[in-house]
Amino acid sequence: MSSNAQVKTPLPPAPAPKKESNFLIDFLMGGVSAAVAKTAASPIERVKLLIQNQDEMLKQGTLDRKYAGILDCFKRTATQEGVISFWRGNTANVIRYFPTQALNFAFKDKIKAMFGFKKEEGYAKWFAGNLASGGAAGALSLLFVYSLDYARTRLAADSKSSKKGGARQFNGLIDVYKKTLKSDGVAGLYRGFLPSVVGIVVYRGLYFGMYDSLKPLLLTGSLEGSFLASFLLGWVVTTGASTCSYPLDTVRRRMMMTSGQAVKYDGAFDCLRKIVAAEGVGSLFKGCGANILRGVAGAGVISMYDQLQMILFGKKFK
């Protein structure tokens, strides 16, 4: 071998892609996915909120008469406000996704370390940890994004009523914040916060409780590993959990509707008691049918969008 020959130093391996950049791509694409799903389901979401809050709207004089059902609400809203009004409040709903996901990413490891038990350590311990972690994560996220959910609710339930000459109460997202802060302060933006957190815990408890109970009974034999069977079970469990926890959603939204009003509820229990006394238990479930339809529409859109992502990018973004 010649002394003049140079020994080539092997090149260092190319640096692995940064996790931060991977997170950013997933974060942005997940945002697009959420925006598509929420925007597609916005009409049924607004109908759900109008039906759910109609008794509060009647008391406030922002609705002239009750809705006879989902179709009647669709028809009257389209006639009185135009088709584009079905997307009223959707901007706040879409914006909500980004801080929620960022917070979940930032704190999920810490919360998991605090409450993340394995099923092998005991089902009761795992189940309690799951509820605690869900409640902690939900409360933390809600603390930052609850005002957007409040604004979305107020915009969606702000109808053009003949009682007030067709005038709306709010002229957009910023106007909701300005008027609420002026009349009620910061507390007005967080009315209904406590039942929202309780609702998250109740929903998660029902979801995991039903799923773990039904899965070993139904997903057996030829159905084990079946995507369709798993999807249907997930939909049934989600629908059941959301229906059972729906009264808490009604209570929190009815509390939201009182910000800016002279008469308010003295907390979640007072709200629940007065609704049942004046309107009956059935009033707590108004809009529940539309809520179930929204779940079907959202799942369908997400499934189609996931397939599109697989074709274009070879992966799904969440």
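Glycine is treated like the rest: Cβ placed from N, Cα and C.
Where a substitution is noted, the model still shows the residue that was there originally.
Taken from Swiss-Prot as is:
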type    : residues              : note
BINDING : Arg96, Lys108, Arg252 : ADP binding site
MUTAGEN : Asp109 to Lys         : Loss of transport activity; when associated with K-212 and K-306. Restored transport activity; when associated with D-112; K-212; D-215; K-306 and D-309
MUTAGEN : Lys112 to Asp         : Loss of transport activity; when associated with D-215 and D-309. Restored transport activity; when associated with K-109; K-212; D-215; K-306 and D-309
MUTAGEN : Asp212 to Lys         : Loss of transport activity; when associated with K-109 and K-306. Restored transport activity; when associated with D-109; D-112; D-215; K-306 and D-309
MUTAGEN : Lys215 to Asp         : Loss of transport activity; when associated with D-112 and D-309. Restored transport activity; when associated with K-109; D-112; K-212; K-306 and D-309
MUTAGEN : Asp306 to Lys         : Loss of transport activity; when associated with K-109 and K-212. Restored transport activity; when associated with D-109; D-112; K-212; D-215 and D-309
MUTAGEN : Gln309 to Asp         : Loss of transport activity; when associated with D-112 and D-215. Restored transport activity; when associated with K-109; D-112; K-212; D-215 and K-306
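Positions of Swiss-Prot features highlighted on the structure.
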residue	record	contacts (Cβ under 8 Å, 6+ apart)
Arg96	ADP binding site	Val145, Leu148, Asp149, Arg152
Lys108	ADP binding site	Ala137
Lys112	mutagenesis position	Ser133
Asp212	mutagenesis position	Tyr123
Lys215	mutagenesis position	Leu233
Arg252	ADP binding site	Gly192, Phe193, Pro195, Ser196, Gly199, Ala268
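Taken residue by residue with DSSP, Lys108 (ADP binding site) is part of a helix. The record assigns Arg96, Lys108, Arg252 to the ADP site; their largest pairwise CA distance measures 26 Å. Look at Arg96 (ADP binding site): DSSP puts it in coil.
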